[in-house]
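J.: Straight from Swiss-Prot, here's the annotation block:
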BINDING   Gln11, Glu69, Ser138, Gly142, Thr143, Gly144, Asn204, Asn226  GTP binding site
VARIANT   Tyr50 to Asn  In benomyl-resistant strain
BINDING   Glu69  Mg(2+) binding site
Amino acid sequence: MREIVHLQTGQCGNQIGAAFWQTISGEHGLDSNGVYNGTSELQLERMSVYFNERSGNKYVPRAVLVDLEPGTMDAVRAGPFGQLFRPDNFVFGQSGAGNNWAKGHYTEGAELVDQVLDVVRREAEGCDCLQGFQITHSLGGGTGAGMGTLLISKIREEFPDRMMATFSVVPSPKVSDTVVEPYNATLSVHQLVENSDETFCIDNEALYDICMRTLKLSNPSYGDLNYLVSAVMSGVTTCLRFPGQLNSDLRKLAVNMVPFPRLHFFMVGFAPLTSRGAHSFRAVSVPELTQQMFDPKNMMAASDFRNGRYLTCSAIFRGRVAMKEVEDQMRNVQNKNSSYFVEWIPNNIQTALCAIPPRGLTMSSTFIGNSTSIQELFKRVGEQFTAMFRRKAFLHWYTGEGMDEMEFTEAESNMNDLVSEYQQYQDAGIDEEEEEYEEELPEGEE
C-alpha cells in the first residue's frame, strides 16, 4: 500500500495534526485508543496509508510529533486521542524556539533534527511502499517554520524521489500573534518554494471569517479553526485513504495541479460548511456543493480568486454522488466563470469521487485550487517584511543565532520572484505565448 508518513512540528502543527488524526480516526472507525470497531470493509481497505497495524486489532498512526518545548506535546498526550500515538514518536526539546526562525532552523532545531530523522526513518522502514510525507506547521513561528523547513530539506535529501506535501498556516493580515511573523514567513516560503511539492495554504483570518460569517460563531476558538482545517485535510487525503476512481495519491495530485514547479501553493475550500455541533439539518445537493465550494468566502486563504485566475483546480466529491451530475456541474462552473481560468490550460478542472462521506454528512466536497491570486498573500507578507527589514528591526535576534543579512535579502527576492511569476502567468494569453516563443528561437544559447 502507498503509505504516507505524517509530521507535525511546533504548536500550531501539533494542534492541527491532533485535530486531523481525530477526524480520520473517526472516519476509519477507530476509537481513541486506536482499536477498530467500525462497520464497513471500506474503512479497513486502505487503512495502512496512515496507520500501522499492531496486535489485537489496534492501529497506530504513522505520525511523528516534533516540538522544541514540551508544552503542546503534553497537551496532545493528555487530549482525547493522546493514547493513539506511539510514545517514542514524540520528539521534543526543552528550550523552545521563541518564535525565532533562526533558532528553529539553525541552533535549537538543528540539535534535535537527527533524533527526528531517526524516528522518520523508522516509520519509513515500516512502510511497504512509501509514497511521501505530509507536514503540518505554521509559517509565522519558530519551530513550525524554522525547524519544519529544516526537516523538509533534510527529508528531501534522504528521500529525494518521494512526495512532500505541506499544510502550512500562513500569517494573516489582521490576526497576528508575533511581530516577527513576516520575517519567519518569508524565510519559510524561501524554503518551501524549493523543497516542497505541494503546499496547501491555510490562513487564520480566512478561518475566522468562515467561523463568524458562515458558521455564525460569535467568538471562535482555535478548536473551531482546527476543526475546519481537519475537514479540509481529511478531504484532500480522501482519495488516498478510501478506494476511489480518481486521483488516488499525492503524486497524481501534484501532476494534475502544478504546471510550473515553483507554483505549487494551493488554496483550499470545503463544503458544506457546518459548525461543529450542528451537522447539516438539510439535504445537500451537488449544485449546492459546487456553488458553495467555488464561493470566495469559502476559501481558507485570505486571497480572493476573483483578483487572479486559476491555473488548475481539483474538486473531490464524497458521498453517494452521481458522476454525471458532478461532471455537468463542473462544466457549468467553468463555462460561467471562464474569465477566472487561464485559457492556455484546457480542461484544467479535474474531479475525484469517493463513495464514503465524512462522519455526520451525506455528501461533501473539497476544493483545491492553484490560483494566481495566491500572490496577494505573498505580497502582503512581503510588504510587512520590507517595512521591518528596511529599518533592520528585530534583526539582532536572527543574526545572534548566526544568520546573515544576506539570507534575508535572498529570501525577500525569492518571494518577489514568486509573486512576479504568478503575475506573468496571470497575464499570459494564448496568442502572446506563441509570439514570445518565436522571438526566443533564434538565440538558442540557453
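Note that Cβ sites are derived from N, Cα and C of the backbone, with glycine treated the same way.
Note that this is a predicted model, so its numbers are computed, not measured.
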J.: Please work out the number of neighbouring Cβ atoms within 10 Å of the Cβ of Asn204 (GTP binding site), leaving out its own Cβ.
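T.: Result for Asn204 (GTP binding site): 25 neighbouring Cβ atoms inside 10 Å.
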J.: Would you mind pulling the longest C-alpha to C-alpha span across Gln11, Glu69, Ser138, Gly142, Thr143, Gly144, Asn204, Asn226, which the record has binding GTP, in angstrom?
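T.: The widest Cα-Cα gap among those binding residues is 23 Å.
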J.: Comparing the binding-site residues Gln11, Ser138, Thr143, Asn226, which residue's C-beta has the most other C-beta atoms within 10 angstroms in this structure?
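T.: Result for the most crowded candidate: Thr143.
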J.: Specify the secondary structure state of Thr143 (GTP binding site) as given by DSSP, simplified to three classes.
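T.: Assignment for Thr143 (GTP binding site) reads helix.
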J.: Using Cβ atoms only, which residues of the same chain lie under 8 Å from Gly142 (GTP binding site) while being at least 6 residues apart in sequence?
T.: Gly10, Leu68, Gly96, Ala97, Gly98, Asn99, Asn100, Trp101, Lys103, Gly104, Asn184
J.: Write out the long-range same-chain contacts of Gly144 (GTP binding site), meaning residues 6 or more apart in sequence whose Cβ is under 8 Å from its Cβ.
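T.: Thr9, Gly10, Gln11, Cys12, Gly13, Gly104, His137, Ser138, Val169 - these are the non-local Cβ neighbours of Gly144 (GTP binding site), listed in sequence order.
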J.: Could you round the CA separation between Asn204 (GTP binding site) and Tyr50 (variant position) to a whole angstrom and send it over?
T.: 26
J.: Counting across all protein chains shown, how many other Cβ atoms sit within 10 Å of the Cβ of Tyr50 (variant position)?
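T.: Looking across every protein chain shown, the total is 24.
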J.: So of all those binding-site residues, Glu69, Thr143, Asn226, which one's Cα sits nearest to Tyr50 (variant position)?
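T.: So, spelling it out, the nearest of the binding-site residues is Asn226.
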J.: By a simple count, how many Cβ atoms lie within 10 Å of the Cβ of Glu69 (GTP binding site), its own Cβ left out?
T.: 19
